[in-house]
Amino acid sequence: MASPAIGQRPYPLLLDPEPPRYLQSLGGTEPPPPARPRRCIPTALIPAAGASEDRGGRRSGRRDPEPTPRDCRHARPVRPGLQPRLRLRPGSHRPRDVRSIFEQPQDPRVLAERGEGHRFVELALRGGPGWCDLCGREVLRQALRCANCKFTCHSECRSLIQLDCRQKGGPALDRRSPESTLTPTLNQNVCKAVEETQHPPTIQEIKQKIDSYNSREKHCLGMKLSEDGTYTGFIKVHLKLRRPVTVPAGIRPQSIYDAIKEVNPAATTDKRTSFYLPLDAIKQLHISSTTTVSEVIQGLLKKFMVVDNPQKFALFKRIHKDGQVLFQKLSIADYPLYLRLLAGPDTDVLSFVLKENETGEVEWDAFSIPELQNFLTILEKEEQDKIHQLQKKYNKFRQKLEEALRESQGKPG
């Protein structure tokens with residue numbers, strides 16, 4: 001029996017996508033086994049009729065086979081019920097296959113909340129308008145606030161709250177993040193305003209301060225001075241937000257393309273959800289010497305995809321002195337990196353804290369003229385409602401007094 005031709009198998013395949021092809025036998029009349037279905041035999045490797053079949057010739061033919069052309073390969077038939085997939089090269093990156101047997105709205109691992117545990121009391125906003133944690137709109141003069149978790153909202157938004165109180169059993173406690181356990185805690189009962197007189201330094205003084213700062217920095221987060229006199233560096237901001245924040249619901253995280261093209265994923269949906277951030281979470285930002293406090297707040301909200309108004313928040317600088325903690329609210333035009341440069345890299349000397357803007361100071365210059373006119377319209381409406389309620393209250397009181405007087409006139413006194 002003649003040996004099979006080069007590139008053939010001595011046994012038939014069971015799943016051949018096409019009828020087997022036979023080549024001319026080298027020495028006998030018996031047809032060789034069927035050819036390999038996914039491989040094409042080059043013409044140069046097929047020996048002519050009457051060629052020598054010695055062992056050396058076969059070895060030389062097997063030793064240096066030519067590469068198989070891609071067009072001669074036959075694709076495997078796709079099994080019914082499966083989608084065709086591309087075959088990746090060996091060693092190439094394979095995307096992670098993450099699947100879930102649950103749909104997002106029906107995921108049993110996500111506990112359903114119904115707005116339970118809140119203990120709302122009336123709050124008078126004397127310093128200026130506040131912000132509703134549910135709808136995000138301004139709250140003027142009168143609001144409702146939970147005594148436990150500080151959730152603030154309009155009176156008409158009370159029935160629409162679905163977020164449970166995180167401190168149902170009592171007053172709000174600090175739910176700290178893992179980063180906060182690495183730093184010692186001091187007495188934070190003292191909050192005073194610290195006023196400092198600062199003079200703009202020269203470029204030579206800035207260079208000396210940057211060299212001194214980098215020599216004391218131990219985490220490779222130094223500052224770099226540019227030729228135009230500006231410099232860049234890192235700051236850490238502690239997030240101490242007791243009230244919930246609002247984020248868009250049902251969208252994917254921000255990709256590199258969105259960050260480069262400045263695409264806001266929150267603008268693609270109108271669905272909103274609220275949750276509580278861990279107290280004292282730490283976020284690191286890379287900013288320049290021209291970055292203001294307002295830009296730092298907007299950058300933090302963008303990183304967490306928070307859609308609340310930036311005026312709802314304020315940036316404070318925290319100074320540790322004599323075992324006490326002194327807070328000072330920074331103006332929206334201050335430069336945090338310059339303050340970091342003056343204080344040095346030690347966070348025990350100076351640190352930045354993001355909190356709710358509830359100091360009673362309102363930046364009226366940040367509002368547009370239509371917004372200010374809207375404030376006046378809402379205030380006038382609330383004033384008329386209060387006047388109507390007072391008139392109705394005292395009218396009922398007068399009617400009861402008159403009825404009591406009429407009843408007392410017929411009785412001997």
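Placement of Cβ uses the backbone N, Cα and C atoms for every residue, glycine included.
Look at Swiss-Prot and you will find 265-359 tagged as domain 'Ras-associating', backed by sequence analysis. The domain 'SARAH' annotation in Swiss-Prot covers 361-408 and rests on sequence analysis. Swiss-Prot lists Cys220 to Ala among its mutagenesis entries, and the accompanying note reads: Reduced interaction with HRAS. Here Swiss-Prot describes Phe234 to Ala as a published mutagenesis experiment; the accompanying note says: Reduced interaction with HRAS. According to Swiss-Prot, the mutagenesis experiment Lys236 to Ala carries this note: Reduced interaction with HRAS. In Swiss-Prot, a published mutagenesis experiment is listed as Lys283 to Ala, annotated Very strong reduction of the interaction with HRAS. One entry in Swiss-Prot concerns the mutagenesis experiment Lys302 to Asp. Its note says: Reduced specificity for HRAS and diminished discrimination between HRAS and RAP1A.
In sequence order, the mutagenesis positions near Cys220 (mutagenesis position) (Cα within 10 Å of its Cα) amount to none of Lys236, Lys283, Lys302. The mutagenesis positions shown are Phe234, Lys236, Lys283; of these, the one with its CA atom nearest the CA of Lys302 (mutagenesis position) is Lys283. Applying an 8 A CB threshold to same-chain residues 6+ apart, the list for Lys283 (mutagenesis position) reads Lys236, Val237, Leu239, Leu300, Lys303. The average pLDDT computed for the domain 'Ras-associating' (265-359) is 85. Long-range Cβ contacts of Phe234 (mutagenesis position) within its own chain (separation 6+, distance under 8 Å): Leu221, Gln284, Leu285, His286, Ile287. The 10 Å shell around the Cβ of Cys220 (mutagenesis position) contains 7 further Cβ atoms across the protein chains shown.
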